[in-house]
Every structure is written in C-alpha cells, then in structure tokens.
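First the structure, in the form of structure tokens, and then the observations on it.
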Amino acid sequence: MASPSLPGSDCSQIIDHSHVPEFEVATWIKITLILVYLIIFVMGLLGNSATIRVTQVLQKKGYLQKEVTDHMVSLACSDILVFLIGMPMEFYSIIWNPLTTSSYTLSCKLHTFLFEACSYATLLHVLTLSFERYIAICHPFRYKAVSGPCQVKLLIGFVWVTSALVALPLLFAMGTEYPLVNVPSHRGLTCNRSSTRHHEQPETSNMSICTNLSSRWTVFQSSIFGAFVVYLVVLLSVAFMCWNMMQVLMKSQKGSLAGGTRPPQLRKSESEESRTARRQTIIFLRLIVVTLAVCWMPNQIRRIMAAAKPKHDWTRSYFRAYMILLPFSETFFYLSSVINPLLYTVSSQQFRRVFVQVLCCRLSLQHANHEKRLRVHAHSTTDSARFVQRPLLFASRRQSSARRTEKIFLSTFQSEAEPQSKSQSLSLESLEPNSGAKPANSAAENGFQEHEV
C-alpha cells in the first residue's frame, strides 16, 4: 500500500495560508519594474502613435497602399490599447498591490476581458497582415481577391470579433477571491480534499487577489487552453507563410521562380536597390517569427501553469517558479507591442526617415510623383536637345524603350529612387492582378513597395 504515502509526501510541499502573502513580489522587484514598465509604456505609446502618423503620411504621399495602411493602423491601435488598458491596472493589481478585497470583482473582470481581447487582436493582426503579404508574393494572381477595401475591412473586423470571442470566457471565469479556495469539481490531492486547511480562510479581509474563480474552474481552463491553441495556430501559420515568402524572394533574387522557369522579361539584371529591398524583407519576415515566439511564449507558459492545476495544489517549487516567471513574462509580453514600430524602421529606410521626421515634427517628404516629374522633365529636355543631332528613327526607339521600362520591387518597404538609377526589369509584382492598371509611379517609384510583410 504505497499509494497512501504519496499524498502525505506531496502535501508536505503544498503551499498553505502562510504562502499567500508571497503573491506580492519583493519591494526591489517592484521598483525595478516601475522603471522598466515606465520606459516600455512611453516607448510603446510614442512608437505606435508615430507609426499611425507615418503610415497616414506615406499613404497621402503615394508611398503606401490604403489597404496596407488600414492593417498597420489597426495593429498600432491594438498595441496602444494593450498599454493603456493592461499596463497600469496590471502593474497595480498584480505586481504592486495584488492583495485586495472582493469588492474589486467587476474591475477585475473588465480589465481581464479587455486586456485579453486587445492582446489577441494584436496577435491576429500579425496573422492577417502576413496573410495579405503572403498572397501578394506567393500567389499574385489571387491578390486582388483579398486586397480590396471591402476585403480588408472584413479581415480587420474578423480580427476584433475573434479577439473578443477568445476573451469572452474570462469575463465569467475571473474575479477576486482568496487564492487557496478548493475547486469543487477538481480531483486534487487527497489531503486537500479531506482536510479543512484550505476551506478556512484567514480573518484578514484584504487577502483576495484577482484570479480565476473556483466555481468557474472548468471555464477558466477551457479559455486558457483554447487561447493557447489560437496562439500556436497563429505562430505556425505565420512561420509557414514567412518561410514560403522568403523562399520566393530568395529564388527570385537568384533569377528563378519557385514554380518554373522565369519569363524572359524577368531575366535581366536587377539593381542594388531591388536586392537590398529583398534582403530587408527577408530580415523583416524572420524578425516577425522570432518576436512571436520569444515575446509571447513566456507569458503563455505562465498562463498554462495557472490553468494546469488549482493554486491549492501548487507545491512550493511550483509556486516559486510561477512568481519568478511572472515579471519576466509580463515584460517580454509588453515588449512585443513595442517591437512592431522598430521592425518597420529596421526593414525600411524610407519608413525610418519619415518616422524621425514625425518625431521631430518636421515633415519634408515629397510626393511619390515629384521625383518622376523631375526625371521626365530632365529626359524630355535632353531628348529635345539631342533631337537635332540624331535621326528621328533613333529618337523614337529611345522614347519607346523608356516607356516600356518600369521599376517594380518585391518589398513593401522601399527606399527612395535615385534619378540616375539604372532601369530595372519586372519582378513578381508585375504578376499582381491590379498592377497592370496602375501607373509606374504608384508601385514602381519611391517609398513602400507593394509586397509588405
């Protein structure tokens, strides 16, 4: 009969009422987190607010499509809401003063629901934005079906509705409660089921925390595990799409398409600007996957630990690991909302230049057609000057060749074109359904390119 000894050995390591005050972290951790959270809060609000302004400027100046602008603005708004809703309340109720009374149940429910919804809105925005770029790069003939204004609005609406549905169970499962209350439907350790050590709460009134309610344990578990499945699906889907986009970009850079032989008009040598745009896009794609994995995974692990078994069954080592992971997971999670503007600036020299101009309140960006008008005027002046020296046949051939030359790149993020840059051949962007109807200045000239990640 070895089984009776197991509960006794387990119960000797189980936390009890004396461990409840340890849900409040040490003072030096609080002070450190104040400084870290303050820096992250300012950087997050400033960076995402500037991102909204930058995308609006780039769209107005003809450097960025409206559909991509809508995706990026909605993503930045969800990040801002994560900071405004999540960080102040979470720092106060979880880090600074976690022990409270049961009168804060409503605020606990609302905060948890809104924070969860905004967090998963950010996650799903990364998915839809990656999907839109995946179709544009890997399946250009189908791009028009997902790139229209109505389709983009539907995708953004899908993101927010799905995020609210993912967070909805927490509205019922969360509240303020003494953390060691037994879960009625949970088959825990024998000592906890037979003993009254967890049934009797201390007489102190401020020993409740914002946590899952014992009467809604099954709902809480289903919500956390379901949200984790959503995270894994998004992570694997984004990784799959980014890997395929990188393959297409690298193969096109080497002179061959993924599905067959490259068309004759795509075999010409490409400029250094186009190759740089591809390298920047590949770096951007890799950083997206790394950010989702590194910044979100610690917080997901902590949530899984909270849902794996009720707190009255936690061992001391389990409880200690949870409390150590808590500040790190929260910090990395908020960093994920700060990184998005940094990814844009890293992968685009044009975005970085306008971003600095917005922060300095000194916008000097010209319209995308400005440089082209100057080049067209310069070419027409040169052609007029040389017309008297060359036969008409050569002049007409030169003008016809100039009209056929386009500058189209693969990356959404595009650097400014130089007047003396060599003419480039068509890329995968020319295969996009709506590219043929657009003038060269919208997709070919300065600024953000058609294929953004």
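In case you wondered, yes, glycine gets a Cβ from its N, Cα and C as well.
Just the original residues are modelled here, none of the noted substitutions.
Computed from a predicted structure; not experimentally measured.
Per Swiss-Prot, the features are as follows:
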- H17 to A: Decreases activation by Zn(2+). Abolishes activation by Zn(2+); when associated with A-19 (MUTAGEN)
- H17, H19: Zn(2+) binding site (BINDING)
- H19 to A: Decreases activation by Zn(2+). Abolishes activation by Zn(2+); when associated with A-17 (MUTAGEN)
- H312 to A: Not affect constitutive or Zn(2+)-induced activation (MUTAGEN)
- D313 to A: Induces very high constitutive activity and eliminates Zn(2+)-induced activation (MUTAGEN)
Requested in this report: Drop a 10 Å sphere on every Cβ of the mutagenesis positions H17, H312 and tell me which sphere holds the fewest other Cβ atoms.
Outcome: H17
Query raised in the report: When you measure from the Cβ of D313 (mutagenesis position), how many other Cβ atoms are you left with inside 10 Å?
Result: 22
Query raised in the report: In whole Å, how far is H312 (mutagenesis position) from H17 (mutagenesis position) when you measure between their Cα atoms?
Result: 10
